[in-house]
Amino acid sequence: MAQAAGPAGGGEPRTEAVGGEGPREPGAAGGAAGGSRDALSLEEILRLYNQPINEEQAWAVCYQCCGSLRAAARRRQPRHRVRSAAQIRVWRDGAVTLAPAADDAGEPPPVAGKLGYSQCMETEVIESLGIIIYKALDYGLKENEERELSPPLEQLIDHMANTVEADGSNDEGYEAAEEGLGDEDEKRKISAIRSYRDVMKLCAAHLPTESDAPNHYQAVCRALFAETMELHTFLTKIKSAKENLKKIQEMEKSDESSTDLEELKNADWARFWVQVMRDLRNGVKLKKVQERQYNPLPIEYQLTPYEMLMDDIRCKRYTLRKVMVNGDIPPRLKKSAHEIILDFIRSRPPLNPVSARKLKPTPPRPRSLHERILEEIKAERKLRPVSPEEIRRSRLAMRPLSMSYSFDLSDVTTPESTKNLVESSMVNGGLTSQTKENGLSTSQQVPAQRKKLLRAPTLAELDSSESEEETLHKSTSSSSVSPSFPEEPVLEAVSTRKKPPKFLPISSTPQPERRQPPQRRHSIEKETPTNVRQFLPPSRQSSRSLEEFCYPVECLALTVEEVMHIRQVLVKAELEKYQQYKDIYTALKKGKLCFCCRTRRFSFFTWSYTCQFCKRPVCSQCCKKMRLPSKPYSTLPIFSLGPSALQRGESSMRSEKPSTAHHRPLRSIARFSSKSKSMDKSDEELQFPKELMEDWSTMEVCVDCKKFISEIISSSRRSLVLANKRARLKRKTQSFYMSSPGPSEYCPSERTISEI
């Protein structure tokens, strides 16, 4: 369909191709009356609503139809009387035109345009239009009923219906004489309608402002079309819903007779629809009259009822009434939300004052490693308690044997067999059956005399790093010579040959109250006061790991941070030697080539790993895992990393070698050379305390940096071993054996007080 520009004021009339009348029943023309329809006939509107149009719609249809007829008369188109309401077409944009009459009663024939007229006078067309509008206002009423119209509308229809009788001489109907007498017609009141212009003037005079007539009446016709289409959609949905309900009911109750649903007729639905629209336009107005000047006619039809309601809500043009309950406002509306909350708080039982509250003691929080280190640094060094006998013995150890008070009273009455027995017990590391028998006989001979024993220094206190292997070899050989002695004393002698340093803090030594200390088999019994706590040497692993860090280090110890800096400087120097190879140098400098293997290139899909030590990109094959201290502990010496920082694979491979040696018979230890013994000791090499390595993180380092770190650690630990050896030798020279023979030739002897 081709649409014209405007409705009444003058524009080209639109032409239409009539495809049939609209929906006579809401369900019959559901597809035809969809969103694609642009025009509805007045007869379709009346049939759909099943009630007459209101007065404002009648004013609008009359004004818009006369406007289109006036525009057609200027183009000298033939006139035609309006025979039925089906010829009046209301368009979507608010225009109203006349269609030619249908030959048949059912549907109109196809016509070239909207305005196809035969020769007829203008007054006849106005008269027929007035009659059709009156029938639309009287639609649905009985013959004996008549609708009461407002005086202006009744006068307009009366003038339009009596136009032919009032002016029978004007047969041509041209507007030449009308245009010449235009000023006089504007001054005097229109007593008779002779042209379309007179009808339009009467319609415009109905409004408060005549200049708003075109826009207002166009808006009314546009609203009429929109509301009619919405009603049709509403009725179509209701009918489809009823059909679906019937189908569901038939499926559920197939055996029973189908009962018809109680339906509301279309007329009832249309009546309800009209009532809702009327209430929205007239009755429900959520706005104050005092806020703006109320202009009922031009504004009411500019928007649909829904748009009007939403506009009033957005602009807050409403006043809410106070809801009264039993003649009074409800309590919850009297107070604000803040006051209600305060009243609720006041209604609760009073709270206890803060001073009267007794909170539970906070649970003890486990101290972190950092706090424990700081506490040990701030605390004074605690010395372990020693018995008076040990103090006396340490004093005797500071002078030669000849100056000792115990050996000055040398009145030896002990047989030679006792001395040999003590020597053999010292070599084998345990008491034999002869010692037990001899001790029993001695106690029987002298029951009243109490046995006071002096303890000679053990081999573990005198041997150095070089003499330890020889002593072990000697003890194992002696154990193999005398098969009657058990093999356990040799293990105990080896495990107890190291003494903890005498200046260890008491927190690092185990408490002797927890378990009974084992009696040393190579020492002679002595009595100690019961109120003096005995010192229990720690286990081999803990004593060795702590002993390493207690002796003063007299060599240069590089820290982790310094080694990292040295490695980064070496890497930069290594990069400079590739300057003559521009491609390799550029790729290495930009991080597009692995710095270790220099064969793997990195692309968008192949990412590189960054070595945390030298800060250079490496590939996955050259990247290894290594545990390193974090930033606060980067000042630790590099030798403190030890084997624990190396990769798990290497440490496990290294541990497999000595693990087999531990399961071999003890007698085969004597067959090892010094090289195999050093390999066994490397597995038991001293490590950094595990409690200080809890927060070390596993970092990614390249194979070159890992090798570099391992070499520095091994060299630093060799220097540390030499320093520890010198420290041990310096301490052990302060012994009362000033001119003792070599460790391989020395055999200690112990004598009791009674023997002296």
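Even glycines carry a Cβ here, placed using N, Cα and C.
Residues or ranges marked as domain 'KIND' by Swiss-Prot on the basis of sequence analysis: 40-231.
The domain 'WH2 1' feature in Swiss-Prot is assigned to 305-323. Each residue in the domain 'WH2 1' (305-323) gets a DSSP state, and the totals come to 10 helix, 0 strand, 9 coil.
If you look up Swiss-Prot, you'll see 369-386 marked as domain 'WH2 2'.
Looking at Swiss-Prot, you'll find the mutagenesis I131 to K noted as follows: Strongly reduces interaction with FMN2. Taking the Cβ of I131 (mutagenesis position) as centre and 10 Å as the limit, one finds 16 other Cβ atoms among all the protein chains shown.
Secondary structure from DSSP puts Y134 (mutagenesis position) in a helix. Over all protein chains present, the Cβ of Y134 (mutagenesis position) has 20 other Cβ atoms lying within 10 Å. Looking at Swiss-Prot, the entry for mutagenesis of Y134 to K says: Abolishes interaction with FMN2.
Cβ environment of D138 (mutagenesis position): P52, E146, R147 lie under 8 Å away, each six or more residues apart in the same chain. Annotation of the mutagenesis experiment D138 to N in Swiss-Prot: Abolishes interaction with FMN2.
One mutagenesis experiment named in Swiss-Prot is E146 to A or K, and its note says Abolishes interaction with FMN2.
E146 (mutagenesis position) is surrounded by 9 other CB atoms, counting those within 10 A of its CB over all protein chains shown.
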